[in-house]
Amino acid sequence: MTADVLKALPPDVRTLKLSGHVGFDSLPDQLVNKAISQGFVFNILCVGETGIGKSTLLETLFNQKFDFSPSNHDLTDPKLKAVTYDLKEANVKLKLTVVETCGYGDQINKENNIKPVVDYIDNQFENYLQEELKMKRSMQAFHDTRVHVCLYFIAPTGHSLKSIDLVAMKKLENKVNVIPVIAKSDTITKSELQKFKARILSEIQSNEIGIYQFPTDDEAVSETNSVMNQHIPFAVVGSSEEVKINGKTVRVRQYPWGSVQVENENHCDFVRLREMLLRVNMEDLRERTHGVHYETYRRQRLIEMGFRDDEKMSLQETYEKRRELQRKELQQKEEEMRQMFVQRVKEKEQVLKEAERELQTKFESLKKTHAEEKKKLEEKKRFLEEEIAAFERRKQLAEQARQGNLTMKKRK
């Protein structure tokens, strides 16, 4: 099979027709296989009042029972809890991190309710940045906890957005992809819901709040996303209760007057949210988090560290240059430490040699003293042996003289 060559090339690039199969047409398959083997990461932040249905909606979205501990209304300050799960669907692995607010909106003074949320998002950006700045970094092994999407839960009042909602979404707009959802939308009528949606969009636009819009520049999904953008904010219902209707198991919320089917688009926008969030635009959320929100944070932090854009050099070039300087400084420090270590080793060797010489001198002195003492003892021994020999000779002479005297006496 002959590979096709793209024709949209600059004029100075030659177009060649392959005479046979080469094999680089398998590159997309290689990328897909590599991505599947590594798995994917997706992090969701749910911001909303206590008991508004955050946990239930997440469990409905992923058709999975999560171990969420219930929150209470007694917290003095809002807190966040994050739980990570490893999910698998058709050999595709997903490391899902779910972050929920606890005690959000329960305080009398709600002025700083959103601060812990903003701090959490910034902390995840900072963790990723510090990993990037390491001399020996391993981004593939690093667990990326940057928030890819924030589902902002709006209470179904049917009137308008609360001031806390406007302030919160305004502070989050440049840090995370914000998707507003109307929680427990089955508690208001259809006509009220449509008016409520229109009022929410009007207030968001009048306050110039930037919420996430599904991208329409990709021809493959532009039509679908354009239609779905008109349904924002999504009116959702979550439920873990399942019943059989016409022989089919469906998730519902049952009331004395009837039931609401979670996955019925005539009843709520849950299916639309799931389609847009997980099945169509998950990768765009991930890319936008990295390419827009994280880059904004990264640029600001690098400027704080002393990296600045100028006419001659871009921020990225400045960053790379400063990183290269840091690498050289580190190498220089390593060389200085090595030289210092070598010098200390030499000094220690010199001390050991001096001590060895002193020991050798003492050994030679003791050896000489020992030889002299030995010589003296040998001389004393020789002198004593000579005295003993002389004594033996005198003794023999005396004995001979005594024998001679005895012989003469007998003869007389």
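Numbering starts at 1 and runs along the chain as displayed.
Every residue gets a Cβ built from N, Cα and C, even glycine.
According to Swiss-Prot, the protein carries these features:
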BINDING   51-56, Glu100, 184-187, Glu192, Gly238, 253-255  GDP binding site
BINDING   51-56, Glu100, 184-187, Glu192, Gly238, 253-255  GTP binding site
BINDING   Ser55, Glu100  Mg(2+) binding site
DOMAIN    38-304  domain 'Septin-type G'
MUTAGEN   Thr157 to Asp  No effect on homooligomerization
MUTAGEN   Trp257 to Ala  No effect on homooligomerization
MUTAGEN   His267 to Asp  No effect on homooligomerization
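Nearest to Gly238 (GDP binding site) in space, judged by Cα atoms and limited to the mutagenesis positions Thr157, Trp257, His267, is His267. Rounded to a whole number, the distance between the Cα atoms of Glu100 (GDP binding site) and His267 (mutagenesis position) is 26 Å. A helical conformation is recorded for Ser55 (GDP binding site) in the three-state DSSP classification. In the three-state DSSP scheme, Gln254 (GDP binding site) is classed as strand. Around Thr157 (mutagenesis position), the C-beta neighbours below 8 angstroms that are at least 6 residues distant in the chain are Phe196. Cβ neighbour density within 10 Å is lowest for Gly51 among the binding-site residues Gly51, Gly53, Gly238.
Of all the binding-site residues listed (Ser185, Thr187, Gln254), Ser185 sits in the most crowded Cβ setting, with the most other Cβ atoms within 10 Å.
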